[in-house]
Each structure stands twice: as C-alpha cells, then as structure tokens.
Amino acid sequence: MVNELENVPRASTLTNEEQTVDPSNNDSQEDISLGDSNEITSLASLKAIRSGNEEESGNEQVNHNDEAEEDPLLTRYHTACQRGDLATVKEMIHGKLLEVNNDGDSTEHITGLHWASINNRLSVVDFLVSQGADVNARAGALHATPLHWAARYGYVYIVDFLLKHGADPTMTDDQGFNLLHLSVNSSNIMLVLYVLFNVVSKGLLDIDCRDPKGRTSLLWAAYQGDSLTVAELLKFGASIKIADTEGFTPLHWGTVKGQPHVLKYLIQDGADFFQKTDTGKDCFAIAQEMNTVYSLREALTHSGFDYHGYPIKKWFKKSQHAKLVTFITPFLFLGIAFALFSHINPLFVIIVLFLLAIATNKGLNKFVLPSYGRMGVHNVTLLRSPLLSGVFFGTLLWVTIVWFFKVMPRTFSDEQYTNILMLVILVSVFYLFGQLVIMDPGCLPEETDHENVRQTISNLLEIGKFDTKNFCIETWIRKPLRSKFSPLNNAVVARFDHYCPWIFNDVGLKNHKAFIFFITLMESGIFTFLALCLEYFDELEDAHEDTSQKNGKCFILGASDLCSGLIYDRFVFLILLWALLQSIWVASLIFVQAFQICKGMTNTEFNVLMKESKSIGPDGLSFNENFNTTPEGFAPSIDPGEESNDTVLAPVPGSTIRKPRTCFGVCYAVTGMDQWLAVIKETIGIKDSTGHNVYSITSRIPTNYGWKRNVKDFWLTSDINAPLWRRILYPPSGSKALLNGIEVDYFKLYKLPNKDVEQGNDMV
C-alpha cells in the first residue's frame, strides 16, 4: 500500500538541476493505505498500503491546460511562483493585478504560496508571506496547506520559514496526515530531524500520532524501508508495539519491505516478531509470503537470535572475553603453521592449514562472534573484529620469543648494540601498540540537550548548510571540517585519517602522530631483526662443521646465511620470512602517510579524491547524497575558507555509481597497496582509466599550505612554550593543533585559514 506520496520524488534523489513541480502531471499513482480488510486475501497479493482517497490520487493539483483557458493571468502568476520568478510575482502583486489572498484557481483554490512551497522557491514564499498570504490556506483534492506541500518533498527551508510565520503543524489533510507523517514520507532525514526537534520535542505533536488507519510515523518509515528515519524515531521514543487497524506493527510492515537495517533497529529496540496481525500472521509468515526471509534472518542473527527467533547461546558472558579470544587466535594459528612447516612436507602442511583455517573460521563465527555486543546495524564479521590486530600482535610476539630465546643468546657477544637496539624497539612497539588500541583518536562528545541541538540546526539553516555533510545525524552535532563519524567509536572523530584494522581503532587528531611513530619503529624493528637473524644463521653455520647437507637444498638461496637458517633453524627462518612480508605493506603505508602529510591532507580526504577520479555516472546527472535542499538563490555570507573545504569532501556530481571491488581489490585495500599505487601515479602525473590527471585533482587541496608548513603543522603541537622535543613527541593538547601555522580547535573547526594570508606570527 503506497499512499499518494509514494510516487513523489524523494528529497534524497532529487537532482541538482532546476525542477518545476507540477503534480498534475502524475498520470498514475499507487496509493499507500490498506483498503478494507476484505480486499486483502493474502500478503502475497499486497503490493502497497493504500490511501483512503484512492480515486483522488495523482490528481491533487489543478490541470494547467484547463486553468489557462479560464484565466491566462492566473496561469502566468502561478508559473512565476513555480519557477521562482520573483520579479514577475512582485510586478503582479504590486500592480494590483492579483490579490495575495485571492490568488487561487477557481477549481481547487491552489494559491501561489502552494506552488512556491512545493517548488522550493524560498524568495517567493518570503515575499508572499510578507504581503499577507495565508500560510494555512487549504487547497487541492486533499485540502492540504503549503506546509504539507513543502513537507511532502522534504523542503526543510520552506517548512522552517512557514512554521516561523504561523503555519500550524497540527493540521491534517484529508488523508489525515500531519506534518510529521508527511516529513517521514519524504524520506529526507534532515526534515525528519527538524520536525522532531522543533515540533515533536516541544510537545506540538505526539511522536506516536496516528493517521485514520491507525498508522504512526514509525510504521510509515518501516514500510518505506527508511532506516535513517526509523533510527531517529526510535531515539525519540516511538512505540514499536502500536499496531494499525489491521493489526500490523512497524516490524510487520518492515518485514513486508524487507530492508535489513530497518528490521535490525526494530528488533534491537525490542519489537516482538511473534506478534500476529488480525489475520493471524507473524513476521515469519509474512517474510515467507513476501520473499523477505533472508532479510529477516539477517536481522535476527545480527540481534542475537536464531532463524526461529530464539536467543543464540552465548559462550562468553562478556563481549570483551570473546574479543580477547579472537585476538589471541592468530598467535596460536601462526605458531602451529610455523611449527608444521618446520618439520613436515610443505604440500601436506598447506592442506592441513587450509582445513585448520576453515575450522577456525567456523569456530569463531559460531562460538565467539555471537558473544560480541551488538550496536547499530553493521554486521559483526571477523574483518570487523580484533582478528587482524591479533595477526599483528601474534607476529610481534613470535618475533620477540625467537629473538629472546634463540637469536639473542647466540649473537649478543658480537652484536651487543644491535640487540640492545632491538630490545628498545620491541618495548617501544609493544607500548605504542597498546596505547593505539585504547587511545582516544579525537572523539567529539555527542549532544543530548535538545535546546542545544535546536540552536545548531538553526545556525546551519541560516548559512544553508543543514545537511548530512555538516550535521551528524548519529550524534546530533555540527561536524567540524575534516571530521568523520566512526561506527567503531560511535562518535565523530576530529581530523579523521582512517580506520586501521591492525590496531582495531581509528586514527585521528590525537593518535595520528603516535601511529606514525608506531609504523616507523615497526619497519625499523623488522630490518634490525633481519640483521640479527643473519648473524644468528652465520653462527649456526659455524657451529655445524659438516655443511654438506646444504648442498642442493637451498635452490635460489645458494650458500648464503639464509640457506643456513633454512637448514639449521627453519622455524626462525620462517618467522623472519613472515616478518619481511609484513615489511612490504608497512613500507608502502609509511610512504603513503609521508606523502599525505606533505600534501596537508588526511587519508580520508585522499580517498575521496581518488574515488572522484574513478567514479562512473551518467553525464549531466547528479544526485543529492547529503539530503541538502537549500533553495536556489539562497546566498548566505559564507567564508571562502569554509566553502573551499567542500571541494575536498563533497562527492563529485554523478559519482553514486562506482566500479565494483573484487576480492583481490579488498586485500589490496586492507594492506594499503591501492593508495601506494595512487600516490605513485600522482607523483609522476599518470592519468587514470577515466582520463583524469590525479595531480590536477590533488592540486586543489584547500589544506595544502606548502610541504614545509604542512610538516610543521603535523609534527609540532600548538604549545609554543613547550620545548621542541616535547612538541614533536607529544600528541596535540586537547582538541587544538596547528593549521597553516596558527592554532585551531579541531572540535570547532568550521573555517580554514586562508592560504593567501601570510602567517607572520608563526607558532613554530
């Protein structure tokens, strides 16, 4: 059942091209609403929720052809309101050609304010209201107000203006829909948030207000598969138990739609999947008839239930214990692998390890992952667990063990300083790894005071930036420049660089410098370990008088020290080989990070630029990915420094369709080799497959103040009174750091320092 609004273009899919809306052109519409219950014999025949006024759907507004025959002057006026032709509107009103309170057509009384509202023409709306236009005038087949018409398209700025000038949010149209219902139906999360904070939070509308069919806004959002709106409604306390006149709860309608994220939110909030409708069907029966079984099962398992809706047994009482087991598993697996390769035929070992890997994967998924704490809608997988950080820790631990018990005793007399250096590096790497795992990357606190959130929304509306790029819908704060929301930390991270699976944490403002120290020491430690192992293998060769067993057994290694290691201590040799393999991606990571620091950009900003160059999209078509409905001609005073950041983080128009990533591409990305290749291309100016010159893209980075300035900004804290060594080694103080040589607060960074201004009073 899809109501009259179902065929209206969603605010999230409107193109940036000028659009003049004439809903009279809707030839046919499937309407949302359940008709009489006797019309529905089974859910399999249920296509949509139908509205009560089926015969009026798609005919809400006047037909222009008929209107033109009746009154060409009125047609000209309404067309000007549609197109935002303020000059013509003013001319006609000031010239007394029309009266602002008598500007409706003769059939459905559609006013100029209605037309301006549904076409997002704020300047025309402002003028008409200033001339005394009735903001609560009813018109159209459903007798809707201009507020209703603006809300159905998700036009936040029009809704805000009308409410501030007397529009009544409690009024309903002939379908029984009020402002909250229509806002939810627009699927524009920004309008939903605006209404929740400025109308519902103030008690003007109940979060669970129903339409004539008994459906709440949560039920509508669940039916539409709008997970963003469902999440926000649940935060405001929307009831998951209220059923409509047919006995359908939000979970029932969510199952009809089959959107997994919606089902996850509802089930996590306590929705009853065993509850039955008036026809005696629960969610499992509905899923079978609507072919959404897979989505329901995914939501159930994600929320800790089996396919039949019963709790999955948890083998660990605490989530931390399960994560600890996942973290330790790679250490044991690597030890077994090295031991087997040391004593058994490699071909046989590969088969054994393959079977062991499958068994380990099955065991972790069945017995360990179910004990993880669930938060949000992201599936819990091994790649989203501490597994990869356990791989690194296991490698580090095995390197430490073989160095301490085997390598150091034989090489200390000849390589004292090298062994001491190895000890210092190992201690430092262990310490930094532990710190990076638990360290705050620069998380901004979420906002819980509704009054503060309302003020933030108001401020963003004033500057035309109330969208998901500037407002965090998860934490309800204004996003500072260069920040990003992290699902792992459930917070916005200042100067977000990237999520690193090897430390199971984000890298941001507060731990980025420590991360650079960490990977640099790691690479140094690997080559120090290599030098000691070569000395160790040489000692082994000297200890064995009979070296004939080396002949013909080392292949390409010849008679080198590495051959001695392979023959006399294969376990140490394999660990060294494994460590050297890690050094490849670590070296590429260091190279990429050094390049980005010199360019003055974060890893995330670099990724956005690279995705822009690889994007595939239809020519001339751009999608509103940020739910921005800023009216055309809206010209607030925006500082160039703030605006320039948009060129870095904003998606390129037409970039919503991208090349699919292969399995090899995923591995390539996890090790960071994809960025290494992109940096090489940028350095020598190679064009990508789409013909873009990567260098021409990165040259537009607004935070690039020259490589010397960028390096100083990264490595030096803003505390000019501290000694130089302290400024280099210590992380930023609180949320403050240098940018173009001046101190900025990254928690409140909404404007970038101007590149053209020479910083005379340098804080270096």
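Any Cβ shown, glycine's included, is placed from N, Cα and C.
Here Swiss-Prot flags C500 as active site, S-palmitoyl cysteine intermediate. Residue density at C500 (mutagenesis position): 22 other Cβ atoms are found within 10 A of its Cβ, drawing on all protein chains shown.
Marked as domain 'DHHC' by Swiss-Prot: 470-520.
Per Swiss-Prot, mutagenesis C500 to A is noted as: Abolishes YCK2 palmitoylation. A strand conformation is recorded for C500 (mutagenesis position) in the three-state DSSP classification.
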What are the helix, strand and coil residue counts for the domain 'DHHC' (470-520) according to DSSP? 9 helix, 14 strand, 28 coil
